Amino acid sequence: MPEEVHHGEEEVETFAFQAEIAQLMSLIINTFYSNKEIFLRELISNASDALDKIRYESLTDPSKLDSGKELKIDIIPNPQERTLTLVDTGIGMTKADLINNLGTIAKSGTKAFMEALQAGADISMIGQFGVGFYSAYLVAEKVVVITKHNDDEQYAWESSAGGSFTVRADHGEPIGRGTKVILHLKEDQTEYLEERRVKEVVKKHSQFIGYPITLYLEKEREKEISDDEAEEEKGEKEEEDKDDEEKPKIEDVGSDEEDDSGKDKKKKTKKIKEKYIDQEELNKTKPIWTRNPDDITQEEYGEFYKSLTNDWEDHLAVKHFSVEGQLEFRALLFIPRRAPFDLFENKKKKNNIKLYVRRVFIMDSCDELIPEYLNFIRGVVDSEDLPLNISREMLQQSKILKVIRKNIVKKCLELFSELAEDKENYKKFYEAFSKNLKLGIHEDSTNRRRLSELLRYHTSQSGDEMTSLSEYVSRMKETQKSIYYITGESKEQVANSAFVERVRKRGFEVVYMTEPIDEYCVQQLKEFDGKSLVSVTKEGLELPEDEEEKKKMEESKAKFENLCKLMKEILDKKVEKVTISNRLVSSPCCIVTSTYGWTANMERIMKAQALRDNSTMGYMMAKKHLEINPDHPIVETLRQKAEADKNDKAVKDLVVLLFETALLSSGFSLEDPQTHSNRIYRMIKLGLGIDEDEVAAEEPNAAVPDEIPPLEGDEDASRMEEVD
């Protein structure tokens, strides 16, 4: 039961704060928070909510506004009293509202917010839990709330946060309707009485509130008056009540006296200082996203972008749109000119899209609004449908947000397509953000087709320019059924690769994919415009053939069948199979991977991963196929040698050497590069005519490894080693 204290006619009731609220206030007061300024945002936001409510009620009953037509928020600093006052003409609170809302009934968010705070959440999230009012105690030692609701008398709530608060009927100056919050600031928080600081905080957090926020400041100005007027003013001053602050205060700051000889004397004048109340509206700029896009200049968009992002460069492109119907929201999205250096830094909190609800700022890093691959997009989304006290947990479940997200992604893709029409600007965009588009193809199955239209690659026919897959398809030959591509480390490397020899000789265009993310991208992008994407480095490459070519291929298969079997026996588990190649022209052999295995480039990328999964590595790397070129003299001579004696040790050694060299030229790495190097050195010595025995005699201590015998000579000492 509340205690009742009688002060003459006035009845003061004292209430204890509900336990959780008392705990929250204690946490706010006794913990150091660096960003105390958010209290002003919360109080302005509460005022805006109250104004929203009365505006909504007045739609059905206009008489609700009889107690005050103007919907506004006033901020009044008073350095003499050390108070900061916020006044709104919103709906106000009844006595019951005051008692329930400000102390005795804990909001569902109170406990959740305390848990979040103790887990390291930022104090600025307080408003998302519906307990923003208590942030006033970040800066105030005592708070007085005077409020008037249309259905009740004017009441005053007061608390110094000592575990209790008082409520009494207020017979002071009538406020008509609304709420006045008076903060008695702590000694070290007087910065919030300064004009500069208040303006800075309002601009940062509340410049887009839908009601005028006016700052009232007492200022001084000089005024020149005659002596007669000064005497009159002085007489009036003596009569007036000392407490009336609105009358000008007069100080004598000197007089200009003229020579008053004779009767023709001039009036004397004095300069006085008078105090006056200066009013300044702090949020004159109507939120740019609420205006008609046709009325906004590129300069205005540019200024807004810079103030939003702190970028010193102009944006590259902008999309301004609104969605109406069952769901209402407005959005203003920008593409920056450059990618930030930490674009893919997962742990860093991105401040990409600011979320507003009915012009009230909610949060500036809303991950749920946009997929990760579009994390470079900057802008503002203002929803009419989300609740103002939405928390991150609620956002994750919000169906409204899912619809907003879908629309934002759609509009971003529209913006990219529009930008693609301007080749110069699209080139800048693609250099900065191509990885994001490719990540999108990997992650976003719904928009994969639209994203694939935005890709640009160098090809075997594009020269220095990059080309789109649509342009590639338009240049395809009649007999060509697939889009051919190769992945690798650089344009030069893939252009000189053995894999593209036959394809290019036939006049087919090959797409060069040279970024690591391309490997992940093509795993998901199986086809484009009805044409399948085929890697020229994987098994099963089918090139259009005429009857003569088919016949020749069958003959080669029969002719080299025994050699293929022998090579498979020699290489054993190193390869899955050995086949005749239809892709080689000038190279004797190459290593291709199975359709679902990793390419050489992908294997290189995966080996570079610090936290790789070795079990997957073994499985995905095992599928290598050796393809031999039946038209190459090395392969033909090897066939003849094998036909003559399939147990010839030289054949085995040469097969291993061919395989290892093919591994290197196909982009793979060797498991034992030293053994391969020693073989090559031995061949160099033979080529230079250096006698192995001489080298051994000169270096008696440097024993030549037994497992690397010479390539030529007698049968006992002239064979290359056999590698297991």
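Yeah, the Cβs are placed from backbone N, Cα and C, and that goes for glycine too.
Those substitutions? Not in this structure, it's all original residues.
Keep in mind it's a predicted model, so treat the numbers as computed, not measured.
In Swiss-Prot, a mutagenesis experiment is listed as Glu42 to Ala, annotated with the note Strong ATP-binding. Strong interaction with HSF1, HIF1A, ERBB2, MET, KEAP1 and RHOBTB2. The feature ATP binding site is assigned by Swiss-Prot to Asn46, Asp88, Lys107, Phe133, Arg392. Here the residue is the original one, but Swiss-Prot notes a mutagenesis experiment at this spot, Asp88 to Ala: Impaired ATP-binding. Strong interaction with HIF1A, MET, KEAP1 and RHOBTB2. Loss of interaction with HSF1 and ERBB2. What Swiss-Prot says about the mutagenesis result for Ser226 to Glu is this: No effect on the interaction with AHR; when associated with E-255. Under its mutagenesis entries, Swiss-Prot includes Ser226 to Ala with the note: Increases the binding affinity for AHR; when associated with A-255. Increases AHR transcription activity; when associated with A-255. Looking at Swiss-Prot, you'll find the mutagenesis Ser255 to Glu noted as follows: No effect on the interaction with AHR; when associated with E-226. The mutagenesis experiment Ser255 to Ala is recorded by Swiss-Prot, whose note states: Increases the binding affinity for AHR; when associated with A-226. Increases AHR transcription activity; when associated with A-226. Swiss-Prot lists Tyr301 to Phe among its mutagenesis entries, and the accompanying note reads: Decreases interaction with NOS3 and SRC. impairs resists LPS-induced tyrosine phosphorylation. Does not block LPS-induced pp60src phosphorylation. Here the residue is the original one, while Swiss-Prot reports the published mutagenesis Lys531 to Ala with the comment Highly decreases the signal of SMYD2-dependent HSP90AB1 methylation; when associated with A-574. Diminishes dimerized form; when associated with A-574. Reduces interaction with STIP1 or CDC37; when associated with A-574. Among the mutagenesis experiments that Swiss-Prot reports, Lys574 to Ala is described with the note: Decreases the signal of SMYD2-dependent HSP90AB1 methylation. Highly decreases the signal of SMYD2-dependent HSP90AB1 methylation; when associated with A-531. Diminishes dimerized form; when associated with A-531. Reduces interaction with STIP1 or CDC37; when associated with A-531. According to Swiss-Prot, the mutagenesis experiment Cys590 to Ala, Asn or Asp carries the annotation: Reduced ATPase activity and client protein activation.
Sequence features, as recorded in Swiss-Prot, placed on the structure.
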residue	record	Cβ neighbours (10 Å)
Glu42	mutagenesis position	21
Asn46	ATP binding site	22
Asp88	mutagenesis position	28
Lys107	ATP binding site	18
Phe133	ATP binding site	21
Ser226	mutagenesis position	14
Tyr301	mutagenesis position	18
Lys531	mutagenesis position	15
Lys574	mutagenesis position	18
Cys590	mutagenesis position	24
Taking Cα atoms as reference points, which of the mutagenesis positions Asp88, Tyr301, Lys531, Cys590 is nearest to Phe133 (ATP binding site)? Asp88
Hey, how far is Lys107 (ATP binding site) from Asp88 (mutagenesis position), Cα to Cα, in Å? 23
Which whole-number value in Å describes the distance between the Cα atoms of Glu42 (mutagenesis position) and Ser226 (mutagenesis position)? 49
Can you tell which of the mutagenesis positions Tyr301, Lys531, Lys574, Cys590 lies nearest to Asn46 (ATP binding site) in space, using Cα positions? Tyr301
Nearest of the mutagenesis positions to Ser226 (mutagenesis position) by CA-CA distance, picking from Asp88, Tyr301, Lys574, Cys590? Asp88
Whole-number answer please: how many Å between the C-alpha atoms of Cys590 (mutagenesis position) and Tyr301 (mutagenesis position)? 55
Under DSSP, is Lys107 (ATP binding site) part of a helix or a strand, or is it coil? coil
By CA-CA distance, flag whichever of Tyr301, Lys531, Lys574 among the mutagenesis positions is nearest to Asp88 (mutagenesis position). Tyr301
Any idea what the Cα distance is from Lys574 (mutagenesis position) over to Tyr301 (mutagenesis position), rounded to a whole Å? 61
